[in-house]
Amino acid sequence: MSNNALQTIINARLPGEEGLWQIHLQDGKISAIDAQSGVMPITENSLDAEQGLVIPPFVEPHIHLDTTQTAGQPNWNQSGTLFEGIERWAERKALLTHDDVKQRAWQTLKWQIANGIQHVRTHVDVSDATLTALKAMLEVKQEVAPWIDLQIVAFPQEGILSYPNGEALLEEALRLGADVVGAIPHFEFTREYGVESLHKTFALAQKYDRLIDVHCDEIDDEQSRFVETVAALAHHEGMGARVTASHTTAMHSYNGAYTSRLFRLLKMSGINFVANPLVNIHLQGRFDTYPKRRGITRVKEMLESGINVCFGHDDVFDPWYPLGTANMLQVLHMGLHVCQLMGYGQINDGLNLITHHSARTLNLQDYGIAAGNSANLIILPAENGFDALRRQVPVRYSVRGGKVIASTQPAQTTVYLEQPEAIDYKR
């Protein structure tokens, strides 16, 4: 396929719209979107969407690219717990080199590009006196920029106050260029340390004009309630749109009375949430007998309350999650199941949880299929969101700045009965 800039995308479907559409591109931007009267023939510098669905690129709002591709190195996480994952990572972290981090991150980034992801927020462990992973990922951010916008979270994996020089390392990471301040209050030694760590996180974000993304209450303990501190600080400082609480799996175990009071604060604060269905359903509930908790935050209730929430991977092939190919439709598929969002409308709108909601979480400004926006989009060989999710379709094309950066030829399956018949899994 030619790498020339496209002028038009034809025969496209758009979410919530009837018929076929053509999208005009100029200088890497969407210049106009017009309805078609019927199927149009392909012309030079046009791309045939083949009556597929055109949507903005997938967004990965939460991944750890510094740990990716390390599952089983040197040991596997046998218990499947978050805490053994941290132990296994500590073993692997001792073997880190600059080139090792870059090679593994690039391998997964290529998978993400192939899967239609063009915006990524990665957490990078800064509980390391040398900041090896951070320095490597800052280089990767510049190298991958033509294909992916990469945000880097300075993530204090072993705590801000509970790790030697944790606060100083976190601040140094921001000085070096990390985009987002991270925290992990539930992993600090005490509740008091956890609360204090959040105050320090907000102070650093204000000092360096950074976003905030907290690993928050990623535990089955119903007494882990640091999300209320995150929301209260965000509300007090007027920073809600710039603040994200990731995981909040303990919310799965909160009692109804407390949750009702909490949701009032969450709505007032305007903070964002990221759930990571594949990893949450794998790591949580490990200390339960039966019944076992699903351990995923209250996504359905957040959606009903108008609170911004999205889905991420968290991990791909590392000590916390031994599987994964960086496919966002797999994340969405699991998320809709475990959150019981299985009505037709909920499924059809589900793509928002890995596109528009995630873009809002990352504070992306130039995003969406609209005239004037950058010509960044993907084409799915599907009629609508429901069809895309049910059939788990590949990304037919990923377009960035008006150029195709990835394409996938759809597989064709044939069954040989009385007569050969192609199977497309459509009704």
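The backbone N, Cα and C atoms fix where each Cβ goes, glycine too.
Here is what Swiss-Prot says about this protein:
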type: VARIANT; residues: Arg13 to Trp; note: In strain: SO5076
type: BINDING; residues: His62, His64, His215, Asp314; note: Fe(2+) binding site
type: BINDING; residues: His62, His64, His215, Asp314; note: Zn(2+) binding site
type: MUTAGEN; residues: Gln157 to Ala or Asn; note: Less than 0.01% of wild-type enzymatic activity
type: BINDING; residues: Gln157, Trp320; note: substrate binding site
type: MUTAGEN; residues: Glu218 to Ala or Gln; note: Less than 0.01% of wild-type enzymatic activity
type: ACT_SITE; residues: Glu218; note: active site, proton donor
type: MUTAGEN; residues: His247 to Ala or Asn; note: Less than 0.01% of wild-type enzymatic activity
type: MUTAGEN; residues: His247 to Gln; note: 200-fold decrease in catalytic efficiency
type: MUTAGEN; residues: Asp314 to Gly or Ser; note: Still active towards cytosine. Shows increased sensitivity to 5FC
type: MUTAGEN; residues: Asp314 to Ala; note: 17-fold decrease in catalytic efficiency with cytosine as substrate and 2-fold increase in that with 5FC as substrate. Shows increased sensitivity to 5FC
type: MUTAGEN; residues: Asp314 to Asn; note: 35000-fold decrease in catalytic efficiency
type: MUTAGEN; residues: Asp314 to Lys, Arg or His; note: Loss of enzymatic activity
Fewest other C-beta atoms within 10 angstroms, as judged across His64, His247, which are the recorded positions: His64
Among Glu218, Asp314, the one of these mutagenesis positions whose Cβ has the fewest neighbouring Cβ atoms within 10 Å: Glu218
Spatial neighbours of Gln157 (mutagenesis position) that are distant in sequence (at least 6 apart) but have CB under 8 A: Ile86, Trp89, Asp125, Val126, Ser127, Ile184, Phe187
Greatest C-beta neighbour count within 10 angstroms, which of the recorded positions Arg13, His62, His215: His62
For His64 (Fe(2+) binding site), the three-state class that DSSP assigns: coil
Shortest C-alpha distance to His62 (Fe(2+) binding site) - which of the mutagenesis positions Glu218, His247, Asp314: Asp314
Shortest C-alpha distance to His64 (Fe(2+) binding site) - which of the recorded positions Arg13, Glu218, His247, Asp314, Trp320: Asp314
Spatial neighbours, same chain, of Trp320 (substrate binding site) - Cβ under 8 Å, 6+ residues apart: His64, Thr67, Asn77, Leu82, Gly85, Trp89, Val279, His282, Leu283, Asp314
By Cα-Cα distance, the member of recorded positions His215, Glu218, His247 nearest Arg13 (variant position): His247
Rounded to the nearest Å - Cα separation of His215 (Fe(2+) binding site) and His247 (mutagenesis position): 6
Listed in sequence order, residues not in His62, His64, His215, Asp314 with Cβ within 8 Å of the centre of the Fe(2+) site Cβ atoms: Ile63, His123, Phe155, Ser246, His247, Val274, Asn276, Val279, Gly312, His313, Asp315
Structural state of His247 (mutagenesis position), classified by DSSP into three states: strand
